[in-house]
Amino acid sequence: MDRHLCTCRETQLRSGLLLPLFLLMMLADLTLPAQRHPPVVLVPGDLGNQLEAKLDKPKVVHYLCSKKTDSYFTLWLNLELLLPVIIDCWIDNIRLVYNRTSRATQFPDGVDVRVPGFGETFSMEFLDPSKRNVGSYFYTMVESLVGWGYTRGEDVRGAPYDWRRAPNENGPYFLALREMIEEMYQMYGGPVVLVAHSMGNVYMLYFLQRQPQVWKDKYIHAFVSLGAPWGGVAKTLRVLASGDNNRIPVIGPLKIREQQRSAVSTSWLLPYNHTWSHEKVFVYTPTTNYTLRDYHRFFRDIGFEDGWFMRQDTEGLVEAMTPPGVELHCLYGTGVPTPNSFYYESFPDRDPKICFGDGDGTVNLESVLQCQAWQSRQEHRVSLQELPGSEHIEMLANATTLAYLKRVLLEP
């Protein structure tokens with residue numbers, strides 16, 4: 001037989017065998033998860049996601065206020081609702097009503113409030129649905145994640161919540177969060193990275209402290225913490241006493257104070273004795289100075305005794321010395337003047353003079369460094385990353401923050 005003919009036949013035979021084998025390998029590759037990075041859950045801070053409301057009220061505080069709506073509308077953030085006179089309608093709708101008997105809050109009569117977009121990122125990327133820059137929040141971070149290969153609503157999801165309430169009143173939220181984490185684990189073939197900002201970190205600490213270690217080891221890859229008020233925030237005393245407009249110029253501090261007081265999460269974020277000295281004076285007045293041992297008198301003197309009950313309800317929700325039990329990355333801003341104590345010449349209805357300390361402009365350095373204490377209390381790594389000059393909100397778009405997050409997510 002012709003040697004050349006045999007060689008050709010052998011080559012054809014091998015080719016005939018290799019082609020199906022190659023196709024099988026290609027099909028096998030298609031069945032493998034294409035995911036090469038861990039899924040991400042983003043958790044906002046106080047005021048950090050949209051809220052919607054629907055009205056059917058028995059009465060209103062002003063004739064310009066809507067009494068009934070056919071559908072849900074944006075309650076937060078809608079700058080048009082914060083204009084003079086109209087803001088009275090908004091405050092009456094967004095406030096919570098505290099019941100001392102049940103030790104729980106409820107919505108005002110005829111007001112139903114819901115959190116839009118659980119599992120999505122839109123309600124956290126822009127607080128104002130019109131996407132004005134004043135309401136930009138997680139947008140830059142989500143855009144960065146998309147650039148790294150993530151997809152909104154799929155392997156990067158949001159976990160918004162009713163930030164007016166403390167964790168003890170948001171039970172269904174934590175059930176939904178756990179279910180979403182487990183679903184993402186199954187869909188994308190690996191554990192989740194939690195990325196939280198501000199009060200969202202304390203929410204996640206509450207959540208993680210209540211999960212079995214075996215669950216955390218399976219479902220949580222890492223927890224990236226941005227600007228966490230682990231030990232409370234000094235400015236909370238000013239918020240409760242005389243209000244704080246959160247740098248929104250159209251809102252007067254005293255005007256917004258009623259809403260801020262009614263939010264249980266405000267009292268929850270008062271400074272804690274595991275971080276601050278019992279002797280530290282936070283509020284100075286001509287007649288009385290207030291330390292963290294004087295909260296009961298403080299609430300009585302500002303005419304808001306419900307706040308004392310709220311504090312008692314929430315003070316023990318998170319165990320300060322119990323670490324999260326997962327790999328933790330604490331990123332924190334420094335070098336930005338941060339309210340540390342307040343001097344009132346007329347208490348509590350006038351703006352105080354402010355004494356500043358170190359921090360990110362909102363969260364004091366003493367509070368955010370609480371995570372240092374966990375380095376020796378858990379087996380999982382606890383890393384700290386200082387962000388010099390990084391302000392509390394701006395740190396979400398900080399180049400160092402994004403580079404750090406990228407390393408956590410994409411490096412082996």
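Using the three backbone atoms N, Cα and C, a Cβ is placed for every residue, glycine included.
What you see is the original sequence, not a version with the noted changes.
Copied from Swiss-Prot, the annotated features are:
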type	residues	note
MUTAGEN	Cys65 to Ala	Abolishes enzyme activity
MUTAGEN	Cys89 to Ala	Abolishes enzyme activity
MUTAGEN	Ser198 to Ala	Abolishes enzyme activity
BINDING	Ser198, Cys355, His392	Zn(2+) binding site
ACT_SITE	Ser198	active site, acyl-ester intermediate
ACT_SITE	Asp360	active site, charge relay system
ACT_SITE	His392	active site, charge relay system
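Structure with Swiss-Prot features highlighted.
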residue: Cys65; record: mutagenesis position; DSSP (3 states): coil
residue: Cys89; record: mutagenesis position; DSSP (3 states): helix
residue: Ser198; record: mutagenesis position; DSSP (3 states): coil
residue: Cys355; record: Zn(2+) binding site; DSSP (3 states): strand
residue: Asp360; record: active site, charge relay system; DSSP (3 states): strand
residue: His392; record: Zn(2+) binding site; DSSP (3 states): coil
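When the recorded positions Cys355, Asp360, His392 are ranked by how far their Cα is from the Cα of Cys89 (mutagenesis position), His392 comes first. A 10 Å cutoff on Cβ-Cβ distances gives Cys65 (mutagenesis position) a total of 17 other Cβ atoms nearby, all chains included. In this structure, the CA atom of His392 (Zn(2+) binding site) is 5 Å away from the CA atom of Asp360 (active site, charge relay system).
Figure note: comparing Cβ neighbours within 10 Å for the recorded positions Cys89, Cys355, the maximum is reached by Cys89. Cα distances from Ser198 (mutagenesis position) to the recorded positions Cys65, Cys355, Asp360 are smallest for Asp360. Note: the CA-CA distance between Asp360 (active site, charge relay system) and Cys65 (mutagenesis position) rounds to 38 Å.
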